[in-house]
Amino acid sequence: MAAAGAASNPGGGPEMVRGQAFDVGPRYINLAYIGEGAYGMVCSAHDNVNKVRVAIKKISPFEHQTYCQRTLREIKILLRFKHENIIGINDIIRAPTIEQMKDVYIVQDLMETDLYKLLKTQHLSNDHICYFLYQILRGLKYIHSANVLHRDLKPSNLLLNTTCDLKICDFGLARVADPDHDHTGFLTEYVATRWYRAPEIMLNSKGYTKSIDIWSVGCILAEMLSNRPIFPGKHYLDQLNHILGILGSPSQEDLNCIINLKARNYLLSLPHKNKVPWNRLFPNADPKALDLLDKMLTFNPHKRIEVEAALAHPYLEQYYDPSDEPVAEAPFKFEMELDDLPKETLKELIFEETARFQPGY
(Lines of atoms letter the chains of each structure in order from A and count residues from 1; the text may use other names and numbers.)
(Lines give C-alpha, C1' and ligand atoms only; values in the text may rest on other atoms or scores of the structure.)
Protein backbone atom coordinates (compact mmCIF):
# COMPACT_ATOMS: atom_id res chain seq x y z
CA MET A 1 0.00 0.00 0.00
CA ALA A 2 1.48 3.38 -1.00
CA ALA A 3 1.88 5.89 1.83
CA ALA A 4 -0.80 8.57 1.99
CA GLY A 5 0.00 11.24 -0.54
CA ALA A 6 2.84 9.24 -2.06
CA ALA A 7 2.64 8.08 -5.66
CA SER A 8 2.26 4.57 -6.99
CA ASN A 9 3.78 3.55 -10.30
CA PRO A 10 3.60 -0.22 -10.71
CA GLY A 11 3.75 -0.49 -14.49
CA GLY A 12 6.12 2.28 -15.57
CA GLY A 13 3.33 4.48 -17.00
CA PRO A 14 2.33 7.84 -15.52
CA GLU A 15 2.58 7.96 -11.73
CA MET A 16 -0.79 8.15 -9.99
CA VAL A 17 -1.29 10.66 -7.18
CA ARG A 18 -4.63 10.58 -5.37
CA GLY A 19 -6.31 9.14 -8.44
CA GLN A 20 -4.72 11.65 -10.83
CA ALA A 21 -2.25 10.61 -13.52
CA PHE A 22 0.96 12.68 -13.44
CA ASP A 23 2.66 12.01 -16.76
CA VAL A 24 6.05 13.59 -16.02
CA GLY A 25 8.56 10.72 -16.20
CA PRO A 26 11.24 9.68 -16.71
CA ARG A 27 12.91 12.93 -15.61
CA TYR A 28 10.60 13.58 -12.64
CA ILE A 29 9.96 10.72 -10.20
CA ASN A 30 8.93 9.98 -6.59
CA LEU A 31 5.91 12.26 -6.62
CA ALA A 32 4.27 13.45 -3.40
CA TYR A 33 1.01 15.36 -3.10
CA ILE A 34 1.26 19.01 -1.96
CA GLY A 35 -2.16 20.49 -2.64
CA GLU A 36 -4.86 21.49 -5.05
CA GLY A 37 -5.04 24.70 -7.10
CA ALA A 38 -8.10 26.18 -8.79
CA TYR A 39 -7.64 23.97 -11.84
CA GLY A 40 -5.07 21.37 -10.99
CA MET A 41 -3.01 19.45 -8.48
CA VAL A 42 0.46 20.35 -7.21
CA CYS A 43 3.04 17.68 -6.32
CA SER A 44 6.66 17.63 -5.36
CA ALA A 45 8.98 15.38 -7.36
CA HIS A 46 12.62 14.42 -7.67
CA ASP A 47 14.32 15.93 -10.74
CA ASN A 48 16.69 13.27 -12.08
CA VAL A 49 18.71 15.84 -14.04
CA ASN A 50 19.36 18.53 -11.41
CA LYS A 51 19.11 16.11 -8.46
CA VAL A 52 16.75 18.32 -6.45
CA ARG A 53 13.09 18.15 -5.47
CA VAL A 54 10.84 20.46 -7.47
CA ALA A 55 7.17 21.47 -7.51
CA ILE A 56 5.02 20.36 -10.46
CA LYS A 57 1.64 21.90 -11.13
CA LYS A 58 -0.73 19.91 -13.34
CA ILE A 59 -3.09 22.24 -15.19
CA SER A 60 -6.06 21.00 -17.23
CA PRO A 61 -7.50 24.26 -18.57
CA PHE A 62 -8.69 23.43 -22.06
CA GLU A 63 -12.42 23.04 -21.35
CA HIS A 64 -12.76 26.67 -20.19
CA GLN A 65 -11.86 29.91 -21.92
CA THR A 66 -11.08 31.64 -18.58
CA TYR A 67 -8.70 28.89 -17.44
CA CYS A 68 -6.94 28.94 -20.82
CA GLN A 69 -6.57 32.68 -20.57
CA ARG A 70 -5.09 32.54 -17.07
CA THR A 71 -2.74 29.70 -17.99
CA LEU A 72 -1.46 31.54 -21.05
CA ARG A 73 -0.97 34.79 -19.11
CA GLU A 74 0.95 33.01 -16.37
CA ILE A 75 3.21 31.16 -18.83
CA LYS A 76 3.84 34.20 -21.05
CA ILE A 77 4.75 36.42 -18.12
CA LEU A 78 6.79 33.98 -16.04
CA LEU A 79 8.87 32.84 -19.03
CA ARG A 80 9.91 36.43 -19.66
CA PHE A 81 10.47 37.43 -16.03
CA LYS A 82 13.71 36.61 -14.25
CA HIS A 83 13.94 37.79 -10.64
CA GLU A 84 14.84 36.25 -7.28
CA ASN A 85 11.52 37.28 -5.71
CA ILE A 86 9.31 35.96 -8.52
CA ILE A 87 8.74 32.24 -9.03
CA GLY A 88 10.28 31.06 -12.30
CA ILE A 89 9.29 28.27 -14.68
CA ASN A 90 12.03 25.63 -14.91
CA ASP A 91 10.34 23.28 -17.36
CA ILE A 92 6.97 22.65 -19.03
CA ILE A 93 5.81 19.17 -19.97
CA ARG A 94 3.01 18.53 -22.43
CA ALA A 95 2.02 16.09 -25.18
CA PRO A 96 3.93 16.33 -28.50
CA THR A 97 0.81 17.19 -30.54
CA ILE A 98 -1.95 19.70 -29.91
CA GLU A 99 -4.60 16.97 -30.33
CA GLN A 100 -3.05 14.91 -27.53
CA MET A 101 -2.46 17.90 -25.25
CA LYS A 102 -5.04 17.65 -22.45
CA ASP A 103 -2.84 18.85 -19.59
CA VAL A 104 0.18 21.07 -19.05
CA TYR A 105 2.69 20.40 -16.28
CA ILE A 106 4.61 23.41 -15.01
CA VAL A 107 7.83 22.68 -13.10
CA GLN A 108 8.99 25.29 -10.58
CA ASP A 109 11.31 25.60 -7.59
CA LEU A 110 9.92 23.81 -4.55
CA MET A 111 8.99 26.25 -1.78
CA GLU A 112 8.08 24.78 1.60
CA THR A 113 5.15 27.02 2.46
CA ASP A 114 3.36 30.29 1.74
CA LEU A 115 2.55 33.37 3.81
CA TYR A 116 -1.10 32.36 4.24
CA LYS A 117 -0.13 29.03 5.84
CA LEU A 118 2.61 30.67 7.91
CA LEU A 119 0.30 33.34 9.34
CA LYS A 120 -2.18 30.66 10.41
CA THR A 121 0.43 29.13 12.74
CA GLN A 122 3.11 31.75 13.54
CA HIS A 123 3.37 35.22 14.99
CA LEU A 124 6.05 37.02 12.99
CA SER A 125 8.82 39.03 14.62
CA ASN A 126 9.37 42.58 13.41
CA ASP A 127 12.55 41.37 11.68
CA HIS A 128 10.61 38.77 9.70
CA ILE A 129 7.86 41.24 8.78
CA CYS A 130 10.46 43.74 7.60
CA TYR A 131 12.37 41.16 5.53
CA PHE A 132 9.22 39.67 3.95
CA LEU A 133 7.85 43.12 3.09
CA TYR A 134 11.18 44.12 1.56
CA GLN A 135 11.18 41.04 -0.69
CA ILE A 136 7.55 41.59 -1.74
CA LEU A 137 8.33 45.17 -2.76
CA ARG A 138 11.61 44.17 -4.43
CA GLY A 139 9.69 41.69 -6.61
CA LEU A 140 6.92 44.21 -7.23
CA LYS A 141 9.45 46.83 -8.35
CA TYR A 142 10.53 44.44 -11.12
CA ILE A 143 6.92 43.58 -12.07
CA HIS A 144 5.90 47.25 -12.24
CA SER A 145 9.07 48.17 -14.16
CA ALA A 146 7.87 45.74 -16.84
CA ASN A 147 4.60 47.72 -16.91
CA VAL A 148 2.76 44.68 -15.54
CA LEU A 149 0.22 44.66 -12.70
CA HIS A 150 -0.10 41.49 -10.64
CA ARG A 151 -3.67 42.32 -9.48
CA ASP A 152 -4.02 39.38 -7.10
CA LEU A 153 -1.38 39.87 -4.42
CA LYS A 154 -2.40 38.07 -1.22
CA PRO A 155 -0.64 35.90 1.38
CA SER A 156 -1.28 32.59 -0.44
CA ASN A 157 0.46 33.97 -3.56
CA LEU A 158 3.68 34.63 -1.62
CA LEU A 159 5.77 31.45 -1.48
CA LEU A 160 8.36 30.95 1.28
CA ASN A 161 11.14 28.50 2.03
CA THR A 162 12.95 27.64 5.26
CA THR A 163 15.60 30.31 4.68
CA CYS A 164 12.87 32.98 4.48
CA ASP A 165 13.27 33.58 0.75
CA LEU A 166 10.01 34.92 -0.67
CA LYS A 167 8.75 34.52 -4.23
CA ILE A 168 5.62 36.04 -5.75
CA CYS A 169 3.51 33.55 -7.73
CA ASP A 170 0.23 33.25 -9.68
CA PHE A 171 0.19 35.74 -12.54
CA GLY A 172 -3.08 34.41 -13.96
CA LEU A 173 -4.89 37.73 -13.40
CA ALA A 174 -1.97 39.98 -14.38
CA ARG A 175 -2.41 42.78 -16.91
CA VAL A 176 -0.33 45.33 -18.72
CA ALA A 177 -0.86 48.68 -16.97
CA ASP A 178 -3.35 50.85 -18.83
CA PRO A 179 -4.13 54.01 -16.84
CA ASP A 180 -5.95 55.58 -19.81
CA HIS A 181 -8.61 52.88 -19.74
CA ASP A 182 -8.90 52.47 -15.99
CA HIS A 183 -12.31 54.05 -15.55
CA THR A 184 -15.43 51.97 -15.17
CA GLY A 185 -18.87 52.18 -13.60
CA PHE A 186 -19.83 51.76 -9.95
CA LEU A 187 -19.55 48.16 -8.72
CA THR A 188 -18.34 46.36 -11.84
CA GLU A 189 -17.53 42.74 -11.01
CA TYR A 190 -13.83 42.24 -10.44
CA VAL A 191 -12.16 38.88 -10.09
CA ALA A 192 -9.32 39.25 -7.59
CA THR A 193 -9.70 38.24 -3.96
CA ARG A 194 -12.01 40.73 -2.26
CA TRP A 195 -10.12 41.34 1.00
CA TYR A 196 -7.04 42.70 -0.80
CA ARG A 197 -8.96 44.90 -3.26
CA ALA A 198 -8.39 48.64 -3.29
CA PRO A 199 -11.40 50.89 -2.57
CA GLU A 200 -11.39 52.35 -6.09
CA ILE A 201 -12.18 48.86 -7.45
CA MET A 202 -15.53 49.08 -5.68
CA LEU A 203 -16.04 52.63 -6.90
CA ASN A 204 -14.76 53.42 -10.35
CA SER A 205 -11.65 51.55 -11.38
CA LYS A 206 -10.87 48.44 -13.41
CA GLY A 207 -7.64 48.00 -11.50
CA TYR A 208 -5.42 48.91 -14.43
CA THR A 209 -2.98 51.12 -12.49
CA LYS A 210 0.02 50.16 -10.36
CA SER A 211 -1.51 51.63 -7.20
CA ILE A 212 -3.84 48.62 -7.08
CA ASP A 213 -0.93 46.32 -6.14
CA ILE A 214 0.41 48.72 -3.51
CA TRP A 215 -2.95 48.61 -1.71
CA SER A 216 -2.77 44.81 -1.63
CA VAL A 217 0.76 44.95 -0.18
CA GLY A 218 -0.55 47.29 2.54
CA CYS A 219 -3.26 44.74 3.39
CA ILE A 220 -0.58 42.02 3.55
CA LEU A 221 1.62 44.14 5.86
CA ALA A 222 -1.35 44.71 8.19
CA GLU A 223 -2.03 40.96 8.21
CA MET A 224 1.61 40.20 9.08
CA LEU A 225 1.31 42.61 12.03
CA SER A 226 -1.79 40.99 13.51
CA ASN A 227 -2.25 37.52 11.92
CA ARG A 228 -5.70 38.48 10.69
CA PRO A 229 -6.96 40.17 7.53
CA ILE A 230 -7.48 43.89 8.05
CA PHE A 231 -10.54 44.28 5.78
CA PRO A 232 -12.45 40.95 5.77
CA GLY A 233 -15.50 42.12 3.80
CA LYS A 234 -18.30 39.59 3.33
CA HIS A 235 -19.39 41.07 0.00
CA TYR A 236 -18.70 43.96 -2.33
CA LEU A 237 -20.14 46.91 -0.40
CA ASP A 238 -19.25 45.39 2.95
CA GLN A 239 -15.63 45.48 1.73
CA LEU A 240 -15.86 49.23 1.17
CA ASN A 241 -17.51 49.71 4.57
CA HIS A 242 -14.66 47.82 6.29
CA ILE A 243 -12.13 50.09 4.59
CA LEU A 244 -13.93 53.32 5.49
CA GLY A 245 -14.45 52.04 9.04
CA ILE A 246 -10.67 52.21 9.53
CA LEU A 247 -9.54 54.93 7.09
CA GLY A 248 -12.45 57.22 7.95
CA SER A 249 -14.61 59.14 5.49
CA PRO A 250 -12.81 60.34 2.36
CA SER A 251 -11.94 64.05 2.15
CA GLN A 252 -13.65 66.37 -0.30
CA GLU A 253 -10.49 66.30 -2.43
CA ASP A 254 -10.55 62.50 -2.54
CA LEU A 255 -14.26 62.51 -3.41
CA ASN A 256 -13.57 64.88 -6.31
CA CYS A 257 -11.37 62.18 -7.89
CA ILE A 258 -14.39 59.90 -8.19
CA ILE A 259 -15.90 60.82 -11.53
CA ASN A 260 -18.71 58.29 -11.26
CA LEU A 261 -21.61 60.16 -9.67
CA LYS A 262 -23.38 57.06 -8.44
CA ALA A 263 -20.24 56.04 -6.57
CA ARG A 264 -19.64 59.54 -5.23
CA ASN A 265 -23.24 59.89 -4.05
CA TYR A 266 -23.04 56.54 -2.31
CA LEU A 267 -20.03 57.75 -0.31
CA LEU A 268 -21.75 61.06 0.48
CA SER A 269 -24.79 59.18 1.79
CA LEU A 270 -22.76 57.37 4.46
CA PRO A 271 -22.52 58.73 8.02
CA HIS A 272 -19.22 60.47 8.81
CA LYS A 273 -16.51 58.15 10.15
CA ASN A 274 -13.27 59.14 11.87
CA LYS A 275 -9.96 57.50 11.00
CA VAL A 276 -8.83 54.86 13.49
CA PRO A 277 -5.19 55.53 14.53
CA TRP A 278 -2.90 52.76 13.28
CA ASN A 279 -1.21 52.42 16.69
CA ARG A 280 -4.58 51.65 18.24
CA LEU A 281 -5.11 48.80 15.75
CA PHE A 282 -1.51 47.57 16.02
CA PRO A 283 -0.24 48.65 19.46
CA ASN A 284 2.90 46.47 19.32
CA ALA A 285 4.02 47.42 15.82
CA ASP A 286 7.16 49.34 14.89
CA PRO A 287 6.06 52.98 14.34
CA LYS A 288 8.03 53.05 11.07
CA ALA A 289 6.05 50.03 9.83
CA LEU A 290 2.83 51.89 10.63
CA ASP A 291 4.04 55.00 8.81
CA LEU A 292 4.67 52.94 5.67
CA LEU A 293 1.35 51.11 6.16
CA ASP A 294 -0.43 54.47 6.22
CA LYS A 295 1.21 55.48 2.94
CA MET A 296 0.18 52.21 1.25
CA LEU A 297 -3.39 52.10 2.61
CA THR A 298 -4.27 55.55 1.30
CA PHE A 299 -7.81 55.92 -0.05
CA ASN A 300 -6.83 58.09 -3.02
CA PRO A 301 -4.80 56.00 -5.50
CA HIS A 302 -3.03 59.13 -6.79
CA LYS A 303 -1.65 59.80 -3.30
CA ARG A 304 -0.71 56.18 -2.57
CA ILE A 305 3.04 55.57 -2.30
CA GLU A 306 4.77 53.99 -5.32
CA VAL A 307 6.97 50.92 -5.10
CA GLU A 308 10.36 52.71 -5.36
CA ALA A 309 9.43 55.17 -2.61
CA ALA A 310 8.15 52.31 -0.45
CA LEU A 311 11.49 50.49 -0.80
CA ALA A 312 13.31 53.69 0.22
CA HIS A 313 11.12 54.14 3.33
CA PRO A 314 13.00 54.23 6.68
CA TYR A 315 11.29 51.01 7.82
CA LEU A 316 13.20 49.03 5.17
CA GLU A 317 16.47 50.91 5.54
CA GLN A 318 18.52 47.87 6.66
CA TYR A 319 17.74 46.10 3.36
CA TYR A 320 17.35 48.96 0.89
CA ASP A 321 19.94 48.79 -1.89
CA PRO A 322 18.81 50.30 -5.21
CA SER A 323 21.81 48.74 -6.98
CA ASP A 324 20.50 45.30 -5.98
CA GLU A 325 16.84 45.92 -6.86
CA PRO A 326 16.78 45.04 -10.55
CA VAL A 327 14.21 46.17 -13.08
CA ALA A 328 12.95 44.44 -16.22
CA GLU A 329 14.96 44.84 -19.41
CA ALA A 330 11.95 45.96 -21.41
CA PRO A 331 8.31 46.73 -20.73
CA PHE A 332 6.00 43.80 -21.31
CA LYS A 333 3.53 43.95 -24.17
CA PHE A 334 0.70 41.55 -24.84
CA GLU A 335 0.57 41.53 -28.61
CA MET A 336 -3.17 41.02 -28.24
CA GLU A 337 -5.70 41.16 -25.45
CA LEU A 338 -6.54 37.58 -24.54
CA ASP A 339 -9.97 38.25 -23.04
CA ASP A 340 -11.95 37.77 -26.21
CA LEU A 341 -10.09 34.89 -27.83
CA PRO A 342 -11.89 31.52 -28.09
CA LYS A 343 -10.44 28.64 -26.08
CA GLU A 344 -9.32 26.85 -29.26
CA THR A 345 -7.08 29.81 -30.19
CA LEU A 346 -5.80 30.06 -26.62
CA LYS A 347 -4.92 26.35 -26.72
CA GLU A 348 -2.87 26.91 -29.89
CA LEU A 349 -1.07 29.83 -28.22
CA ILE A 350 -0.32 27.73 -25.12
CA PHE A 351 1.01 24.97 -27.41
CA GLU A 352 3.33 27.46 -29.17
CA GLU A 353 4.42 29.17 -25.97
CA THR A 354 5.50 25.83 -24.44
CA ALA A 355 7.29 24.46 -27.53
CA ARG A 356 10.74 25.57 -26.36
CA PHE A 357 10.71 22.87 -23.66
CA GLN A 358 9.98 20.03 -26.10
CA PRO A 359 12.79 17.55 -26.79
CA GLY A 360 14.74 18.50 -29.91
CA TYR A 361 13.38 22.05 -30.02
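Any Cβ shown, glycine's included, is placed from N, Cα and C.
Quick caveat, the model's predicted, so the values are computed rather than measured.
What Swiss-Prot records for 28-316 is domain 'Protein kinase'.
Its Cβ taken as reference, G40 (ATP binding site) is surrounded by 19 other Cβ atoms within 10 Å in the chains shown. According to Swiss-Prot, the ATP binding site annotation covers I34, G35, E36, G37, A38, Y39, G40, M41, V42, K57.
K57 to R appears in Swiss-Prot as a published mutagenesis result, with the remark: Inactivation. Proximity of K57 (mutagenesis position) to non-local residues of its own chain (separation of 6 or more, Cβ distance below 8 Å) is seen for G37, G40, M41, V42, Y105, I106, Q108, given in sequence order. Under the three-state DSSP scheme, K57 (mutagenesis position) falls in the strand class.
Record note (Swiss-Prot), mutagenesis I86 to Y: Inactivation. The unchanged residue is displayed. I86 (mutagenesis position) falls within a strand when secondary structure is assigned with DSSP. Non-local contacts of I86 (mutagenesis position) by the CB criterion (under 8 A, 6+ apart in sequence, same chain) comprise L78, G139, Y142, I143, K167, I168, C169.
Annotation comment: Swiss-Prot describes D152 as active site, proton acceptor, evidence class sequence analysis.
For the published mutagenesis T188 to V or D, Swiss-Prot gives the following note: No effect on Tyr phosphorylation.
Record note (Swiss-Prot) on the mutagenesis of Y190 to F: Affects Thr phosphorylation.
Secondary structure at I34 (ATP binding site), as computed by DSSP, is strand. For the pair D152 (active site, proton acceptor) and E36 (ATP binding site), the C-alpha distance works out to 18 angstrom. Of all Cβ atoms in the shown protein chains, 11 besides its own fall within 10 Å of the Cβ of E36 (ATP binding site). Following the DSSP three-state reduction, the secondary structure of D152 (active site, proton acceptor) is coil. Proximity of I34 (ATP binding site) to non-local residues of its own chain (separation of 6 or more, Cβ distance below 8 Å) is seen for V42, C43, S44, A55, given in sequence order.
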